[in-house]
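First up is the structure itself, then whatever we jot down about it.
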Amino acid sequence: MDLNVKQSGIHSVALHTTYFQNRSGKVYKRAEERYLRNDLSCGLAQCGTCKDFGTNPLLKIENPVRNAKVGRHALIVDSTSLIRFYDLFDSSLLRDLIVTQTVWEGVKAKAVPAYKKMNSLCYEDAKDRFHVFMNEFHCETFSESSKFEDLSRGEELLLSTALYLKTHWQKHNVAPVVLVFDEDSKKRMENHYQHVMYLKEYIQNLEDPGKQALLDQMAAYESSGNGNEKQIFDEYLSHDRIMEGIASGTIKRGNFSVSRENYREATVIIDDQLTSWFITGNNCNRAVNGDTVAVQLLPEDQWTAPEKKIRLRDVEEYVKTADDMGNEDEENDDENDEPKAKKSKKMTVSTAKVVGIIKRNWREYCGMLLPSTVKGARRHLFCPAERLIPRIRIETEQAETLSQQRIVVAIDHWPRDSKYPLGHYVRSIGEMGSRETENEVLLLEHDIPHAPFSESVLDCLPREEWEPDLTENRGPLPRVDLRDLTICSVDPLGCTDIDDALHCKQIGEDLFEVGVHIADVTHFVRPGTAIDDEAALRGTTVYLCDRRIDMLPCLLSSNLCSLRGEEERYAFSCIWTMTSSADIQSVKYHKSLIKSKAALTYEKAQEIIDDPKEQNDVALGLRGLMKLSKVLNARRTGNGALTLASSEVRFDMDWESRTPKKVMEKQHLDTHSMVEEFMLLANISVAEKILEEYPDCALLRRHPVPLKESYKPLVEAARHRGFEIIVESGKGLADSLNRCVDKKNPMLNRLLRMLTTRCMTQAVYFSAGTVPVPQYQHFGLACAIYTHFTSPIRRYADVIVHRLLAAAIGADDIQSGLLNQARCTKICTNINYRHKQAQYAGRASVQLNVVRYFKGKVETCEGFVMGVRNNGIQVFVPKYGLESIIVLQTSAASGTTIDVEEMSVKVNGDVVIKELEPVTVRISVNEKNQQRPRVELQLIKPAIPGLSVDFDLSSSEGLGL
């Protein structure tokens, strides 16, 4: 935000002159009038002079901070301290802080993260501890000419404020203390003012035991080196050189993505989304997963290729000795060694190096301290839960206390001479291994908003005894009464947030009326309200194994919006007239009032359909829906829609202890496909309607066509099994997958479809009008246009689509901002992110509960080889949805060799393991490391000499795994 002053109480006018230099080096002079005021508050609560200036005094010095070096005081902080240590100011130990206008503008210009934190602290999170003082508009503190020749302009303005406030507060016995970062600055200012301190010096003199945590946060900066150490990484190019390189095409901008198999390798997806460059070793140059980086292509003779080798920090740390783990000598570590193997030209890929960071993706990371054998050591390595993030070096004197806890650490900076980024301890989450702590880590790591709904959100809810009223309308069109229709819902067992229900009835010789009825969430969630803002922030409901984190409060999600059986509910209905061949004759949309005749599970609905004795209206409607769904499915697959596969399991939970009793692979029923087909049809129909009405701002969902190169793992795997995969079109891909059937290996087709899923791009929400129309298509569904309409209880995208459709048919007014393309794009950015994070959180929850389930158990299972690497195999266990690495120690003596090109493992020349073939494994939990128990696979059949333990790759998070 920008700071402004009131337009009254002007004391005088001064001329303020600034000089600036353009890119060609020419110097310009700019002069502007400054209206100086005498009514700007000093911020002191006791100040009788300033109390009538209409501001809220914040500095309540009657409850002073106790500091051994100064008495009653307030703090004036310089910009460098705020920029370097902005996280420290979250602490309530630092209060009665004054941020001058000069410092505010300096931080804003130099450091966006620090500015955002400062803005949040001053005006939201800690406004009772901060006061912004407009020193450059105050008649007593503004100075155009220099009064102190030995001070910089910034130092002089800071000192001017301190001297004024010292005099102004004299009768209150309060002194301002100036906090600075730079030693030279402190010495210069002390020539003119008594109370100047380093930030660290001030904290050291606090009379509060909590100061140690603040000192730990500062310690990382003191250990960053004096510039004489060996430089490990290249220096970044300047901002100007990067911009010039991007303009000329010699430098590209892209997103840095670390390999899940080899932490020394990464890929940069260039901004055009059509190009990717490979980066390895020190050429990653301090980039962290998710950073936006500037990259430069290396000369072709320096190109290389992925090692096809499993390199996980967990693996390498597991085989190190305890002494190695505690070793502080970074030069002795081989993490930064470059790969030695020279690739043939035919095997290489476009290889680049990071030459600069355009935007950091740093955040606060959950994890744990690695053990150190150096007694009393201050420097420690922090192991993030997210495996794609490097170890972080922190300094703390609380290591013994924190060793059994999950903690949060932030990265501060990454010097060229440090193998690891340097950071600081932020806070503790809880005891390592406890269910509550590990779940909290999971949610924090995936940035899942999970705080209880605020009072302002709950105030938006209707009364719990609310009942529908057919005459209650939000727009000019009346709500249609559909309570006489035989409508039912079909959902998973235990579902309480029922979004959708269906009906089907024959209305002619070859005509059927089919309806999809969706919960009318937008009747309750109105634009611009606190509940709408919260739903927009959360973006989606998150489903974990042992809990659900709702997008909307329970009163709506599980009651008033949920289409429960035998209860009247508001709905948004999409009703088709179609033939028995599923040819649509007409479609209509209206807000409605329905009464579901039954809330069925998938299993119960299947049972009713299959039982010829069931002849009631619900059974007849379900059978009609099933017949039509099979026609719709055949048509979609005929057009090239893909049928993909993934590993899905469900847990039978003990809800008292929140522990898994049983793990089951999800079974697919025809009723799953039945419901899916009509949800897809409704989404497509609504997409067509809102795009027709709002071609520049309809919220749609597209699935980009994957790059041909991304299919390589699939194509190679199929080729080694004797099948050809066609990737030139969606239909070609679908048809070739259908042909990949091996009677000796019934799982082969499913495994290939799982590999296909991994080759796909991510489907995304977008605003119509922001990409060319041909790119609107949804590749996986083989349809030209698509959106999400059918789940507004758990997806905010559907809420927006409901509003667009309601406006299009006159069922509701067009709300402010609804038709704004820029606003739609902003919403899409957030819900794309939230959707992705919710998926990752769900998978991490499965893996965490698999570990809990196997604690104290050992089981032998069938697995399938999903990949062969130079030092191990990747094994998928369908029964538990578990995919892990078994590391093989090959040697000439054992006769074991791995052929990555042929995707096989050989013993004495004979192939014993091939990709996509079954193996027998033993599953258990390895608890040798008390801090980090993990699932372990051991190969039982075929027996291979030199077997090591596994390290789970199915989730990058490593939450307890």
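Every residue gets a Cβ built from N, Cα and C, even glycine.
At each noted position, the model has the original residue.
Here Swiss-Prot flags 73-188 as domain 'PINc'.
Positions annotated as domain 'CSD1' by Swiss-Prot: 232-338.
Annotation comment: Swiss-Prot describes 381-447 as domain 'CSD2', evidence class sequence analysis. Secondary structure counts, DSSP: the domain 'CSD2' (381-447) has 15 helix, 27 strand, 25 coil.
Sequence annotations record features per position, and here Swiss-Prot assigns domain 'RNB' to 479-809 based on sequence analysis.
Sequence-distant neighbours of ARG363 (mutagenesis position) (same chain, 6+ residues apart, CB-CB distance under 8 A): ALA410, ASP447. Swiss-Prot lists ARG363 to Cys among its mutagenesis entries, and the accompanying note reads: In ust56; results in increase of antisense ribosomal siRNAs production and depletion of crn-3 and exos-1 proteins from the nucleoli. Reduces the brood size when animals are grown at 20 degrees Celsius. Causes sterility when animals are grown at 25 degrees Celsius.
Remark: secondary structure over the domain 'PINc' (73-188) totals 63 helix, 20 strand, 33 coil, with classes taken from DSSP. A coil conformation is recorded for ARG363 (mutagenesis position) in the three-state DSSP classification, outside any helix or strand. Residues belonging to the domain 'PINc' (73-188) score a mean pLDDT of 81 in the model.
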